[in-house]
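Listed in Swiss-Prot for this protein:
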type: ACT_SITE; residues: Arg177; note: active site, proton acceptor
type: ACT_SITE; residues: Asp457; note: active site, proton donor
type: VARIANT; residues: Ala118 to Thr; note: In strain: Awamori-1, AKU-4011, K1, K5, NRIC 23, NRIC 1413 and NRIC 1685
type: VARIANT; residues: Ile199 to Val; note: In strain: Pasteur Red
type: VARIANT; residues: Gly217 to Cys; note: In strain: YJM326
type: VARIANT; residues: Asn310 to Asp; note: In strain: SK1, V1-09, YJM269, YJM270, YJM280, YJM320, YJM326, YJM339, YJM627 and YJM1129
type: VARIANT; residues: Ile541 to Val; note: In strain: YJM269 and YJM270
Amino acid sequence: MVKVSLDNVKLLVDVDKEPFFKPSSTTVGDILTKDALEFIVLLHRTFNNKRKQLLENRQVVQKKLDSGSYHLDFLPETANIRNDPTWQGPILAPGLINRSTEITGPPLRNMLINALNAPVNTYMTDFEDSASPTWNNMVYGQVNLYDAIRNQIDFDTPRKSYKLNGNVANLPTIIVRPRGWHMVEKHLYVDDEPISASIFDFGLYFYHNAKELIKLGKGPYFYLPKMEHHLEAKLWNDVFCVAQDYIGIPRGTIRATVLIETLPAAFQMEEIIYQLRQHSSGLNCGRWDYIFSTIKRLRNDPNHILPNRNQVTMTSPFMDAYVKRLINTCHRRGVHAMGGMAAQIPIKDDPAANEKAMTKVRNDKIRELTNGHDGSWVAHPALAPICNEVFINMGTPNQIYFIPENVVTAANLLETKIPNGEITTEGIVQNLDIGLQYMEAWLRGSGCVPINNLMEDAATAEVSRCQLYQWVKHGVTLKDTGEKVTPELTEKILKEQVERLSKASPLGDKNKFALAAKYFLPEIRGEKFSEFLTTLLYDEIVSTKATPTDLSKL
């Protein structure tokens with residue numbers, strides 16, 4: 001049994017005791033209380049060894065894939081779970097019955113208010129890919145959620161007043177996405193190791209808000225990212241059970257939707273729902289991360305080279321198969337099957353281009369509705385009416401009753417050949433342009449970045465980096481020039497893009513394009529491959545102090 005104790009726990013930041021968003025009096029000190037820290041430290045000590053073992057297991061799978069002796073497939077040892085038609089997910093939770101339009105975004109105070117005021121059903125508040133994990137972003141995200149749930153989030157800036165449109169009980173249901181199992185929070189050390197970022201984000205939010213959310217007629221609801229194995233879902237389930245027992249609420253109060261955004265997880269969808277069981281609220285199609293994971297896990301196999309990113313769509317064979325299997329799986333088990341992101345943002349100065357972009361969104365949502373999804377994501381409040389218009393055609397709060405008849409095989413999930421797919425110089429430029437712009441903003445503390453009229457998050461930068469690594473590694477030939485993709489070519493174009501973007505930057509010489517390029521270069525030359533850009537760059541945004549805070553004074 002793990003003892004509840006803050007011995008050998010070091011908090012390497014000052015704890016703000018002054019409110020930052022008046023008239024609210026909430027401070028960081030109200031979040032980092034002694035009892036809240038004891039709770040997250042207990043969870044970390046109980047589950048961290050298992051977390052690390054599961055991360056090591058990912059690399060075991062990668063080595064087997066790289067050797068060519070192993071191919072991804074449905075797990076024989078869990079066939080009994082897949083073949084048992086009797087088990088189901090739980091009864092749908094209050095506030096999670098109709099999820100036809102979900103908005104997403106980081107927990108910045110203004111964005112939180114705008115999202116809660118949007119004409120949507122649910123709001124995925126994101127500590128993960130659309131947030132740069134600076135200490136202030138993470139801890140003030142907790143402050144902002146604490147205030148929103150207590151109807152005290154309104155605040156003024158010199159240019160604008162931000163106010164909720166009513167009682168939060170009647171506004172969109174909040175679903176929090178903590179950081180993935182692979183990330184750590186280096187501002188808080190437990191037993192000489194940084195605490196799991198997943199447990200930090202989940203634990204603080206749950207500890208302070210679970211009972212308040214139940215009073216609102218909702219509950220502590222989560223989105224779980226980046227999982228690659230059903231045992232990683234079991235780990236979350238174990239965390240949930242301990243957390244609910246600790247604060248004295250019934251097991252099954254927590255609900256979690258899992259993003260199927262890694263290739264290995266696509267072969268274990270039923271097992272993931274099964275492991276969460278009473279806590280499951282379905283699965284979601286995380287399209288860009290799924291493409292990133294497909295390239296990452298198959299990067300050394302010349303049979304799985306993807307073309308220019310704009311040619312990899314939701315109707316590409318391997319993507320279409322994954323979507324159809326997800327919907328069939330979820331609905332057979334009685335849980336939601338959520339669609340993917342519409343990343344478009346309004347183009348205010350070009351009505352024709354804006355209409356074209358909105359038509360693309362509408363067509364994408366129609367495809368999702370027709371396939372059988374129960375709802376979908378938008379990145380901007382202006383897109384919510386389009387999603388609403390489409391999904392109102394369900395005529396019901398969801399379409400879980402509709403089980404599409406389709407058989408998706410392991411071979412279908414690995415069918416990465418895209419008809420008429422091409423790799424061109426423009427594809428290299430586009431990957432470098434998007435990757436550099438996103439990384440530069442992330443290093444400055446922004447994880448939700450408008451680029452070329454799309455709201456981009458970390459997944460799109462990951463695709464950029466992986467594609468370039470893969471094209472260099474396999475020496476592909478460019479369709480437009482006949483030139484071979486080499487480390488020298490990608491480095492040359494990288495330097496050109498850095499120069500162009502630096503000159504155009506409104507920050508002048510304070511921009512971080514050179515720093516972004518330093519990390520990008522060995523990856524796009526094919527010299528190294530990091531599991532995640534976010535972990536690669538993380539130390540650049542950590543801001544710890546030498547002397548730990550005295551926890552007895554919290």
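Each Cβ is built from the backbone N, Cα and C atoms, and glycine gets one as well.
On the structure: features taken from Swiss-Prot.
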residue	record	DSSP class
Ala118	variant position	coil
Arg177	active site, proton acceptor	strand
Ile199	variant position	helix
Gly217	variant position	coil
Asn310	variant position	helix
Asp457	active site, proton donor	coil
Ile541	variant position	helix
Requested in this report: Filter the recorded positions Ala118, Arg177, Ile199, Asn310, Asp457, Ile541 down to the ones within 10 angstroms of Gly217 (variant position), Cα to Cα, kept in sequence order.
Outcome: none
**Report entry** Residues satisfying Cβ distance under 8 Å from Asp457 (active site, proton donor), sequence separation of at least 6
**Finding:** Asp126, Asp129, Ser130, Trp288, Tyr438, Gly447, Cys448, Val449
Report summary line: CA pair Arg177 (active site, proton acceptor) / Asn310 (variant position), Å rounded to integer, equals 27
Report task. Output the one of Ala118, Ile199, Ile541 that, of all these variant positions, has the highest number of other Cβ atoms within 10 Å of its Cβ. Result -> Ile199
Query raised in the report: Any idea what the Cα distance is from Ala118 (variant position) over to Asn310 (variant position), rounded to a whole Å?
Result: 29
**Report entry** Candidate with the highest Cβ count within 10 Å, taken from the recorded positions Arg177, Gly217, Asn310
**Finding:** Arg177
Query raised in the report: To the nearest whole angstrom, what is the C-alpha distance linking Asn310 (variant position) and Ile541 (variant position)?
Result: 31
